[in-house]
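**Q** Take this structure first; my questions come after.
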Amino acid sequence: MAAGKLKKEQQNQSAERESADTGKVNDEDEEHLYGNIDDYKHLIQDEEYDDEDVPHDLQLSEDEYNSERDSSLLAEFSDYGEISEDDEEDFMNAIREASNFKVKKKKKNDKGKSYGRQRKERVLDPEVAQLLSQANEAFVRNDLQVAERLFNEVIKKDARNFAAYETLGDIYQLQGRLNDCCNSWFLAAHLNASDWEFWKIVAILSADLDHVRQAIYCFSRVISLNPMEWESIYRRSMLYKKTGQLARALDGFQRLYMYNPYDANILRELAILYVDYDRIEDSIELYMKVFNANVERREAILAALENALDSSDEESAAEGEDADEKEPLEQDEDRQMFPDINWKKIDAKYKCIPFDWSSLNILAELFLKLAVSEVDGIKTIKKCARWIQRRESQTFWDHVPDDSEFDNRRFKNSTFDSLLAAEKEKSYNIPIDIRVRLGLLRLNTDNLVEALNHFQCLYDETFSDVADLYFEAATALTRAEKYKEAIDFFTPLLSLEEWRTTDVFKPLARCYKEIESYETAKEFYELAIKSEPDDLDIRVSLAEVYYRLNDPETFKHMLVDVVEMRKHQVDETLHRISNEKSSNDTSDISSKPLLEDSKFRTFRKKKRTPYDAERERIERERRITAKVVDKYEKMKKFELNSGLNEAKQASIWINTVSELVDIFSSVKNFFMKSRSRKFVGILRRTKKFNTELDFQIERLSKLAEGDSVFEGPLMEERVTLTSATELRGLSYEQWFELFMELSLVIAKYQSVEDGLSVVETAQEVNVFFQDPERVKMMKFVKLAIVLQMDDEEELAENLRGLLNQFQFNRKVLQVFMYSLCRGPSSLNILSSTIQQKFFLRQLKAFDSCRYNTEVNGQASITNKEVYNPNKKSSPYLYYIYAVLLYSSRGFLSALQYLTRLEEDIPDDPMVNLLMGLSHIHRAMQRLTAQRHFQIFHGLRYLYRYHKIRKSLYTDLEKQEADYNLGRAFHLIGLVSIAIEYYNRVLENYDDGKLKKHAAYNSIIIYQQSGNVELADHLMEKYLSI
């Protein structure tokens, strides 16, 4: 410390004498000087340094120090005289320490030289002594240029001359060349390595010049020489903290705190480091220890007060004298209230840092950062506040669920009303910053009413004094998705010019966007862009607002700009990284320290601790659950009140439900790896994005293309499932219903493909596909959507999937026929040989179950519950297979299976119709010798079909029977009889569908017979528009 004062005095005196024409060193000297410094930099390379006080961050992986460089160093620093082996070794160790080299152990000799023995005073060469004398004289007369030149000459001839380096540094300091001064003193310190005070001067100067690495090294040398130099430990710890070396900074402050646990500044720094190191609970514990110590002290004061009257006057007088010698540093209020107690004894036994409102404010912030102990935080803050206000006896407030003790609501409390007047007159108001933090904790527990009660106290304060608290409350409300309330606290900030920034415009615009006030949102997003035109996130949000305002041109234009700017920013980042090294290499050499900061090992922030991740997960899950429940309730109300009759109303419903489904789909736990695949529908479950901005650009790009893409999760996430029946506030059955309803509504009102993608996502969810009933429902919903598509292959695949899963199920077989009742795609599927082979294998599988034997070519048995003791056949399988054979013109084969059906269901109209048509078509193929007999046989079945329809069915089926019989006669050329049945269709029934077909066929017959007038009449009556 004395050396530091000496340097300052010397600087002040010399500065007064310094002439105005003091110039820079000549070019030759400067070149020589920096040439030397470059040599020294090469010498100060990074190897392992053995001293435990020197930080390991200074250890670099370089080549080992070799003997050639040792020799060159000695040659440069040689005084042209013989030097002892010990002198050589000591000096080399000093240079190795300067460059973080490993210090070599001294060789043992037979002389028994003791370790650490002082070396003899060096004898200077006469020439060097003469130059040094001349340099000192020039320095004294303030001829700094001459002095600098002479000292450089001294260093050339005697590179180990401490005085030359030290005084040369003084000259640079007077000239304002502080970096050169620091470098010179740094070398001088190595030549006088045992002077820790000089090391400290160099360390402080290095820190002032922001030469962090060099400053840390110098402070480490100070601490290694004087482990009790607490200022150096403090300064080095602050440098560690600055460079992100949290573990080393924490170690330093822990040592300081152990040495002086009553320094509030050290306590605060240690608490901050604990927070930075993700040890928030340790920070809270520090302040709780201080609080408990204060509680214990107050209890001791109250106990001592009872015995104060028994103490002697002499003892009190002695204590008064001692008190005069050492004034108390804290608890002045206690001394004023209780002046007669034995304060000497209290201070000696119960010394502690005072716990006041400032300490409580810090404690409240720590509980906010902890995020998982809001309830405990609220209780602790209330307890501490009562203690500060000397109301610690009012413990009944601990059982009050709200914070009414701090406002006028306390007068409604019966227990408070029964207190003594002295207790009621005590202070109950808390500082506004603590009240706001208490409100933030309440908000984190989803107690919005109590939180707003605290925030509204801001209205009673001078606005300019608490503007930052307005912003803090508004930001927290935005984070909690209470957008309308957040607007109330953001809006007043606009009246202050210093708050009209992007930090306010951006969240305020988001709030207006969320409440669908898009015009106002657009205004604030535009203001934010004026403040920060390169912020792409704001531009993306504004583009989305234009989309919501039905301005597609501006939306697409902004989106193109954002994409281009994003590419440009990525290119700029890569270019900047590639140029960093070259820019560092070309920096001015005169501004570099000997130990360059660029050689620091790159600091990597430590990974998040499991505790930190768990805390964030709990907080996030709580917010998501509240959002899910809220949206679900809104969706239910909308469904009940508005219905889904209009496409516009359906779109609103779809938007709400899509957000819920996206939240569910983001949970990676639900998707088995073996079943996961890329998903390209409205729910992008497998695509991952590097940043939120990339996701937003991708999503808006889909909107620009007209796709139905809704905002969803950014990336897959893994969630700890704590319940087997629900997720995020909804039961799995409710989630399943949302998926199914959403798929059907989207398929109906928007896009069949998007509706199908929702079902496919649900089929990949393990909690769904492990439930047989849900699996059945998903397959039928998917079939219902596929039926709206004109995709023959997709329909056939889904039908086969159903038939395989629900093997031999008659309802599923009915669904198969219902699904293929119209259109050319249905006929193509029925006539496909693939379907014929599929059902033949199913028939064989059924027969194997029926006769309890293996059948060659049968399908695998998936239905293990087939019970057929009477060995009955399956009419559904026979009928479907017969239809497939009939559709592919295999009439004879079809008749074989239809004949088997006739035995079981002789009065089924469709069996008789198919048998009749099969006989007729077989006869028309001219592949039988008795064609006319087969036609008669076919007509017999057709008349039976007609009779069954006429006697047992409605007019619609009767009309169908007349038409089919007429069409059969038309086929075999008996047109007069065909016309009779066609006329029945035209005249006896009201339904017009078959009338058009009957009229068209009648027109063909009349035209062939030459009756054009009657044909025109039918054309005009039935086929004209």
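Glycine too: its Cβ is placed from the backbone N, Cα and C atoms.
Original residues only: the substitutions mentioned are not part of this model.
Quoted from Swiss-Prot for the published mutagenesis Thr167 to Ile: In PCF1-2; increases RNA polymerase III gene transcription due to an increase in the recruitment of BRF1 to TFIIIC-DNA. No effect on affinity of TFIIIC for DNA. Here the residue is the original one, but Swiss-Prot notes a mutagenesis experiment at this spot, Ala188 to Thr: In PCF1-23; increases RNA polymerase III gene transcription. As a published mutagenesis entry, Val504 to Lys appears in Swiss-Prot alongside the note: RNA polymerase III defective. Per Swiss-Prot, mutagenesis Ser541 to Ile is noted as: RNA polymerase III defective.
Map these features onto the structure and tell me what's around them.
**A** Thr167 (mutagenesis position) has a Cβ environment of 23 other Cβ atoms inside 10 Å.
In the three-state DSSP reading, Ala188 (mutagenesis position) counts as helix. Cβ neighbour count for Ala188 (mutagenesis position): 21 (other Cβ atoms within 10 Å of its Cβ, all protein chains included).
Under the three-state DSSP scheme, Val504 (mutagenesis position) falls in the helix class.
The secondary structure of Ser541 (mutagenesis position), as reduced to three states from DSSP, is helical.
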**Q** Please classify the secondary structure at Thr167 (mutagenesis position) using three-state DSSP.
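**A** Reduced to three states, the DSSP call for Thr167 (mutagenesis position) is helix.
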**Q** Fill in the CA-CA distance, Val504 (mutagenesis position) to Ser541 (mutagenesis position), as an integer in Å.
**A** 15
**Q** Within 10 Å of the Cβ of Val504 (mutagenesis position), how many other Cβ atoms are there?
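**A** 23, counting other Cβ atoms within 10 Å of Val504 (mutagenesis position).
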**Q** I'd like the Cβ neighbour count for Ser541 (mutagenesis position), meaning other Cβ atoms within 10 Å of its Cβ, all protein chains included.
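**A** Taking all protein chains shown, Ser541 (mutagenesis position) has 21 Cβ neighbours within 10 Å.
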**Q** Cα of Ser541 (mutagenesis position) to Cα of Ala188 (mutagenesis position): how many Å, rounded?
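**A** Pair distance, Cα basis, whole Å: 60 Å.
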**Q** Quick one: Cα separation, Ala188 (mutagenesis position) versus Thr167 (mutagenesis position), in Å?
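**A** That comes out at 9 Å between the alpha carbons.
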